[in-house]
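This report concerns only the one structure given below.
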Amino acid sequence: MTWLEPQIKSQLQSERKDWEANEVGAFLKKAPERKEQFHTIGDFPVQRTYTAADIADTPLEDIGLPGRYPFTRGPYPTMYRSRTWTMRQIAGFGTGEDTNKRFKYLIAQGQTGISTDFDMPTLMGYDSDHPMSDGEVGREGVAIDTLADMEALLADIDLEKISVSFTINPSAWILLAMYVALGEKRGYDLNKLSGTVQADILKEYMAQKEYIYPIAPSVRIVRDIITYSAKNLKRYNPINISGYHISEAGSSPLQEAAFTLANLITYVNEVTKTGMHVDEFAPRLAFFFVSQGDFFEEVAKFRALRRCYAKIMKERFGARNPESMRLRFHCQTAAATLTKPQYMVNVVRTSLQALSAVLGGAQSLHTNGYDEAFAIPTEDAMKMALRTQQIIAEESGVADVIDPLGGSYYVEALTTEYEKKIFEILEEVEKRGGTIKLIEQGWFQKQIADFAYETALRKQSGQKPVIGVNRFVENEEDVKIEIHPYDNTTAERQISRTRRVRAERDEAKVQAMLDQLVAVAKDESQNLMPLTIELVKAGATMGDIVEKLKGIWGTYRETPVF
């Protein structure tokens, strides 16, 4: 069933042609439009106006109702009328104790979920006393080497009452092992713990470039995380398949959406090869997207993603459980849009991006601090960012009605166009040999780089306005702003604890277990998670584990693409 009978559609199209020729034509002689053509950030043409004729061919069942397949209007029947989105401001700097204080501050301000950023050594699997870590310990995230660090990070936080998200990828399974070990040590029922580990390694090869091992063993690690969690962490999201970093690397919103779903397909294929049915693990798959500057395009993107995901899971993978077809996503406002000139304007940018995320049906949200173009956000910036979410939730009324932009001719037309283009890209990926092959060939990387270059040219020419940068520019010789300070004692404090853990552990036991881990890694039918959990309990460091597996897997070196 479609929106309109063909005769009514034809009448509307005729009426619009008449309007263009008469009212529009006459008015343009007096007041020309601002530019010849209008496009979204993602290069979708934008018409002057939209009517029911523009969505006449969209099946009504593709729009549907919230909480009903294909979930275009939202994954749940009551959405924010029952519970508003999780307000999950990210934090991470210094040692576990330092970040723990920020967590507690944000919780006291009304935050409802925890999100953690890690420093570069932790992300790349180096201990804090490794030469490669020099100058980086705790600088751009929290340093985590051992289970003792995880204990400090989450001290006095009830893990059964608040969900914890870890933004980490190549070494994600080790962080998850520490989290599980901590949960067991505290006596929690693991099936009551909720949260997310990002663990999306494929987008690292595409965009963020934080990887350790070659692609095949890295995808195996993701498989092991998902299969272990499906059996042992029933409420935990074992992966956050991320378009955010693809966007921040310079992609279009369409590329962000399509490339993320290409990665999804690869992961689901790998897990189902183990014999696990999609309904056994898909209900806990989660996603992470950006909310960019084009308000209506972002809303349409989120709606189209839900529709595409539902169809992929049902039609391609044979999902029968509706929970396997609901796309749930965390959203973050676009860090790449933040500016140093006139930095307080970032509050307005972030507010609009947050609103589009909410109107697009996000399950959790991080709003960027106004100072994040300079450094890690200060407490004041994070409080302002959190208050932004709270005002949207409590004062604006947008949380009181589900999918209020549903039925908008423009939004519905753009949603359907997004769906069409996403599936076209996915078909092209299949024809070219699949996601992994195209990563190895640099196809995704080149697509992202080309769009990023086009965007840079548009900013440089002024075709893409950026207030304070190429429009309404002020002469600011020195921008004065209080930024988050780096504590120069961080590395010393962190390294001291790591070395203490090494000194107190049973070294022979740890080395024997590391040798066992090599055997498990060589046997792809086995899962790395159980032994990794025992290793961190025994005092093994992240660096111990990562370096041991480099011995059999090696490291990844990207082939440059021009």
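Residue positions begin at 1 at the first shown residue.
Backbone N, Cα and C atoms are what each Cβ position is placed from, and that goes for glycine too.
According to Swiss-Prot, the feature (3S)-3-hydroxybutanoyl-CoA binding site maps to 76-79, 86-88, Asp117, 196-198, Arg235, Asn240, His245, Arg284. Under a cutoff of 8 A between CB atoms, and with a sequence separation of 6+ in the same chain, the neighbours of Asp117 (mutagenesis position) are Ile90, Ala91, Gly92, Phe93, Glu140, Gly141, Val142, Thr167.
For the published mutagenesis Ile90 to Val, Swiss-Prot gives the following note: 100-fold decrease in catalytic efficiency with (S)-3-hydroxybuytryl-CoA as substrate. No change in catalytic efficiencies with pivalyl-CoA and isovaleryl-CoA as substrates. Packing around Ile90 (mutagenesis position) is summarised by its Cβ count: 23 other Cβ atoms lie within 10 angstroms of its Cβ, all protein chains included.
Under its mutagenesis entries, Swiss-Prot includes Ile90 to Leu with the note: 37-fold decrease in catalytic efficiency with 2-hydroxyisobutyryl-CoA as substrate. 290-fold decrease in catalytic efficiency with (S)-3-hydroxybuytryl-CoA as substrate. Does not show any significant activities with pivalyl-CoA and isovaleryl-CoA. DSSP assigns Ile90 (mutagenesis position) to a strand.
For the mutagenesis of Ile90 to Phe or Tyr, Swiss-Prot gives this note: Loss of activity. The structure shown keeps the original residue.
Swiss-Prot documents Asp117 to Ala as a published mutagenesis change and attaches the note 2-fold increase in catalytic efficiency with 2-hydroxyisobutyryl-CoA as substrate. Small increase in catalytic efficiency with (S)-3-hydroxybuytryl-CoA as substrate. 1800-fold increase in catalytic efficiency with (R)-3-hydroxybutyryl-CoA as substrate.
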Intrachain C-beta neighbours of Arg284 ((3S)-3-hydroxybutanoyl-CoA binding site), sequence separation six or more, cut-off 8 angstroms: Ser229, Ala230, Lys234, Arg235, Tyr236, Asn237, Pro238
Packing count at Thr86 ((3S)-3-hydroxybutanoyl-CoA binding site) (other Cβ atoms within 10 Å of its Cβ): 21
Neighbour count (Cβ, 10 Å) for Arg88 ((3S)-3-hydroxybutanoyl-CoA binding site): 28
DSSP state at Arg284 ((3S)-3-hydroxybutanoyl-CoA binding site), helix/strand/coil: helix
Cβ neighbours of Thr78 ((3S)-3-hydroxybutanoyl-CoA binding site) where a neighbour is any other Cβ within 10 Å: 11
